[in-house]
Amino acid sequence: MAQAQIDEQRRLQDLYVQLKKEINDGEGVAWLFQQKTYTDKDNKPTKATPPLRTTSSDLRLAFDSIEENLTASNEHLTNNEINFCKLTLGKTLLLIDKHVKSHRWDSNKVNLIWQIEKGKTQQFHIHCCLGYFDKNEDPKDVQKSLGWFMKRLNKDLAVIYSNHHCDIQDIKDPEDRAKNLKVWIEDGPTKPYKYFNKQTKQDYNKPVHLRDYTFIYLFNKDKINTDSMDGYFAAGNGGIVDNLTNKERKTLRKMYLDEQSSDIMDANIDWEDGQDAPKVTDQTDSATTKTGTSLIWKSCATKVTSKKEVANPVQQPSKKLYSAQSTLDALFNVGCFTPEDMIIKQSDKYLELSLEPNGPQKINTLLHMNQVKTSTMITAFDCIIKFNEEEDDKPLLATIKDMGLNEQYLKKVLCTILTKQGGKRGCIWFYGPGGTGKTLLASLICKATVNYGMVTTSNPNFPWTDCGNRNIIWAEECGNFGNWVEDFKAITGGGDVKVDTKNKQPQSIKGCVIVTSNTNITKVTVGCVETNAHAEPLKQRMIKIRCMKTINPKTKITPGMLKRWLNTWDRQPIQLSHEMPELYLGKCRW
């Protein structure tokens with residue numbers, strides 16, 4: 001097994017070295033191909049690709065090769081999407097070939113990388129980046145030449161779309177056809193990456209580092225294997241990229257990031273700066289809503305008009321952002337919410353960040369983001385299942401039996417509240433004298449959840465300081481609620497509540513609550529007056545679990561045991577009440 005792992009590591013290292021030879025460490029240009037919405041012969045919006053008609057044997061060969069490649073790579077592409085890829089990529093390959101020959105370039109020094117994707121908004125598009133790397137050529141001249149190439153490519157595709165558009169709209173007047181072509185040239189399927197120069201007040205082609213763009217941006221996408229998924233369908237560079245698996249892409253991306261980890265967090269690279277293009281058109285399938293580009297629609301003099309609605313610009317995240325996002329994902333996956341958690345579970349990353357400028361601040365920011373993300377996206381039950389490894393639960397079941405509790409019913413009660421399906425009842429109250437296991441169970445649940453906070457009753461002015469953005473809150477040996485009984489009722493009522501915290505902004509409390517107490521907490525003393533006015537509202541928000549039998553567990557119980565036990569729950573919540581006799585073994589005496 002060890003030898004197989006070594007062989008696999010060597011293979012990936014060789015693959016990484018070979019891929020770096022194919023993708024040069026230099027700058028080129030990048031653009032998107034996007035399907036544009038226009039009107040068909042019935043004045044209805046369409047994204048249909050113009051018919052692929054050509055007398056060029058080279059272009060026909062490119063069409064066939066692209067279709068064969070895409071059909072073999074992914075079965076979730078529609079015929080129209082395949083035709084769009086054939087048209088755009090086929091014209092690109094043919095035009096590159098002509099450009100290389102006319103400029104007498106060495107074709108082996110041309111880098112073209114493309115990737116067909118569907119974004120989170122389900123918009124179909126193709127990423128392309130192109131570079132030419134020859135020591136005998138002036139890089140500035142090469143960039144200008146590549147800029148001219150993109151203009152030519154944009155115009156060629158605009159001509160195809162415009163002619164098709166005019167034909168189906170029966171636009172025959174030369175002047176109207178010229179106007180239509182102008183619109184397609186200005187806002188057609190080709191979208192170069194641009195930046196705005198504040199001095200000249202003009203847009204220029206944005207230089208893109210090919211390796212960074214490929215390894216960091218393109219390789220971060222997952223391959224699409226369902227129709228509703230976002231990610232990439234296929235990718236290629238006429239070499240290794242064509243045949244990489246999703247797992248290999250992720251591994252190579254990590255190797256590239258690790259190679260540059262020395263300056264990855266503070267690199268002076270910001271791809272967002274001035275990145276104002278390409279812009280994605282928010283297109284729908286209804287002729288009565290905002291659709292496509294107004295210039296294209298109006299140029300055809302159709303009855304359908306619309307405003308240009310633009311979504312957010314396509315942005316290329318920086319290395320700094322990618323590294324931070326990678327760290328945040330790792331914290332989420334292993335469950336790190338405090339510096340202590342990170343020291344134990346992600347010690348290398350903690351040490352690396354702590355030695356950087358503003359390192360402690362970065363660490364605290366990432367940990368806070370993970371607290372917010374986890375408490376918002378998943379429940380305490382999900383945390384227990386996600387962050388722990390299963391262990392034999394027999395010692396836990398024996399302890400629960402010794403406490404006089406029915407483990408099957410207790411499991412249903414706990415899971416109903418931990419999944420926040422208990423309605424207004426969002427608090428578990430373990431009640432009983434010392435030595436009965438109430439703190440043992442509460443501590444086990446909180447430690448298994450990992451993202452938990454403690455109610456600091458020692459500071460009555462700010463008891464919730466540690467409770468913001470936690471999946472579960474623990475009030476240990478809770479006595480009198482006093483002046484914060486109203487906050488407690490709001491928090492245990494099942495809603496998200498914001499409360500004041502010491503030295504911080506008001507924080508959102510989203511988690512369920514566990515209380516351990518050997519006194520009757522429904523009797524509240526405010527000042528010198530004890531009152532039962534809050535008793536009924538508190539009972540409506542809590543389920544009381546009486547722990548009356550003294551126990552002496554001889555085996556340590558762990559979060560892994562709790563996961564094994566709770567994971568056998570049938571995922572069906574039950575109706576809860578304040579007192580539930582079904583929780584206890586034998587006849588209740590209270």
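The backbone N, Cα and C atoms fix where each Cβ goes, and this holds for glycine too.
Noted in Swiss-Prot for the protein shown:
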DOMAIN    33-263  domain 'PV NS1-Nuc'
BINDING   GLU117, HIS125, HIS127  divalent metal cation binding site
MUTAGEN   ASP227 to Glu  More than 99% loss of viral replication efficiency
MUTAGEN   ASP227 to Glu  Complete loss of viral replication competency, when associated with E-285
MUTAGEN   ASP285 to Glu  Complete loss of viral replication efficiency, when associated with E-227
MUTAGEN   ASP285 to Glu  More than 99% loss of viral replication efficiency
DOMAIN    405-560  domain 'SF3 helicase'
BINDING   GLY432, PRO433, GLY434, GLY435, THR436, GLY437, LYS438, THR439  ATP binding site
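Same-chain residues at least 6 positions away in sequence with a Cβ under 8 Å from that of PRO433 (ATP binding site) are, in sequence order, ASN518, MET548, THR550. The record gives GLY432, PRO433, GLY434, GLY435, THR436, GLY437, LYS438, THR439 for ATP. Within 8 Å of the mean position of their Cβ atoms, the other Cβ atoms in that chain belong to PHE430, LEU440, ASN518, CYS547, THR550, ILE551. A 10 Å cutoff on Cβ-Cβ distances gives ASP227 (mutagenesis position) a total of 9 other Cβ atoms nearby, all chains included. Considering only the binding-site residues GLY434, GLY437, the Cβ with the fewest other Cβ atoms within 10 Å is that of GLY434. Residue pair HIS127 (divalent metal cation binding site) / GLY435 (ATP binding site) shows a Cα separation of 64 Å.
Looking only at the recorded positions GLU117, HIS125, ASP227, the one with its C-alpha closest to GLY435 (ATP binding site) is ASP227.
Sequence-distant contacts of GLY432 (ATP binding site), defined as residues of its own chain at least six apart whose C-beta falls under 8 angstroms from its C-beta, comprise LYS438, ASN518, ARG546, CYS547, MET548. Least packed by the Cβ count within 10 Å, out of the binding-site residues THR436, THR439, is THR439. According to its DSSP assignment, PRO433 (ATP binding site) is coil. All protein chains considered, the CB of GLY435 (ATP binding site) has 13 other CB atoms within 10 Å. Highest local Cβ density among the binding-site residues HIS125, HIS127, LYS438 belongs to LYS438, counted as other Cβ atoms within 10 Å over all protein chains shown. Within the same chain, the residues at least 6 positions away from GLU117 (divalent metal cation binding site) whose Cβ sits under 8 Å from its Cβ are PHE124, HIS125, ILE126, HIS127, LYS221, ASP230, GLY231, TYR232, PHE233, listed in sequence order. DSSP classifies LYS438 (ATP binding site) as helix under the three-state reduction.
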